Structure formats: C-alpha cells, structure tokens
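So the structure is just underneath, and the comments pick up after that.
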Amino acid sequence: MKILIVEDDTLLLQGLILAAQTEGYACDGVSTARAAEHSLESGHYSLMVLDLGLPDEDGLHFLTRIRQKKYTLPVLILTAHDTLNDRITGLDVGADDYLVKPFALEELHARIRALLRRHNNQGESELTVGNLTLNIGRHQAWRDGQELTLTPKEYALLSRLMLKAGSPVHREILYNDIYNWDNEPSTNTLEVHIHNLRDKVGKSRIRTVRGFGYMLVATEES
C-alpha cells in the first residue's frame, strides 16, 4: 500500500515519510502541486496526504482539479487554518478528512487507517488477474485460491504489476517501489525480486519487455 505526501516544508515532509514507512507503508514525498500531479499520473497510490500551503498552487484548487480528473483516492488535508469555513470548503471540494497543524503522529496514523478502511470497504480493495487475486486492504495475495507468502517488496511489485496488467511497467517505476523498502538497493535488487516473484506466481506470468521493464499477463504459457 503506497501513500503520496504533498508538503512544502522539507523537514516536516521527511518526518512524515519516515513515520509512514515506520507504519509499513511505501511512500513518495513531493513539495509542489506540479510534482504531485506528475506522481499521480505515473503511479498508483492508496491515499494522499495534502498540505494546503503549496508554493506553486493553492492546495484546495489542486484538489479540485484532481477530483475533476476522476482521481478517487482518499485525501487527508493538512493545514494550519482551523476555521469552520476552511473545513467546510475542504470537504466540499473533495477532501475526505482534515487534520490541523500541529498534530500528533498517533492521530495522523489513526486517520490514515480509518480512511483506508473506509475506502477499501467500498469494494475497491481486490484485484483479480487470471488465477491471481490480491487484496489491497489486507496485503494478501492468492494463486488458484492458495495464499501466497510474499515479502513486502514482492507484494509491492505484484500489486504494481497487477494494477497495470497487460501493459508494460517501466523498470524505474518498479525500482522506485523497491527503493521505498530498501535504503540502498544494489543494482540487481529488482531482478532478484522479480525472479523470486516469478517462482511464486508462475515464471511465464511476468514477461520481460526488453529495454523497458516488465509486464504481468493473465495466463501462463504452457
């Protein structure tokens, strides 16, 4: 499960990323609306934490735009403003929850868990590709009804490949998923985890797209 954090305060951003990773989430952090939009276009996120005071665009305006583009991920707003009108406006344009600075990390974690539970209970938590099934909310995967034993890195790779099933995923995107779990991955880290994942889901299910990356297909080659 991956979270996007949008916060222009560098120290706070680093602290939020570390806190999210400590809770077991993969995490990307950016400091501008432009970078956040690029991240949404190129990746898949289960939730976004959004500060309203961004340097290049008002956070509420940015949120309005991404909702108009049909991004449905839950959004938790962070802000220093605590007026009733601010909260109402944020919720009206598409925020799912609202947290006022300064805040305790325990409350942030609790709100993230609640938003993810609520979103997953809306029926968006399960993916199926051929004989593979993945439950995003529970971090579980099955092959032919048998639960797979996956490391966090293997789960991150499988979820990315299943979300883009039938389409190639660039190595850099997959490498970044691994990097969220590994501070200093070696150059062959991705290949090692792809090899291990193939052993579990079927060697022919994950195809190498030469010069680009990897692609998950629905059926195994006989």
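Count begins at 1; order follows the chain as displayed.
Glycine too: its Cβ is placed from the backbone N, Cα and C atoms.
Annotation comment: Swiss-Prot describes 2-116 as domain 'Response regulatory'.
In this view, Asp51 (mutagenesis position) is surrounded by 20 other Cβ atoms within 10 Å of its Cβ, with every protein chain counted. Experimental mutagenesis is annotated in Swiss-Prot for Asp51 to Ala, with the remark: No activation of BasR regulated genes.
For the naturally occurring variant His81 to Arg, Swiss-Prot gives the following note: In strain: LT2 / SGSC1412 and S4194; resistance to polymyxin B and neutrophil proteins. Mapped onto three states, the DSSP output places His81 (variant position) in coil. Within the same chain, the residues at least 6 positions away from His81 (variant position) whose Cβ sits under 8 Å from its Cβ are Leu52, Val100, listed in sequence order.
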Segment confidence, the domain 'Response regulatory' (2-116), expressed as mean pLDDT: 91
Counts by DSSP class (helix H/G/I, strand E/B, coil) across the domain 'Response regulatory' (2-116): 54 helix, 26 strand, 35 coil
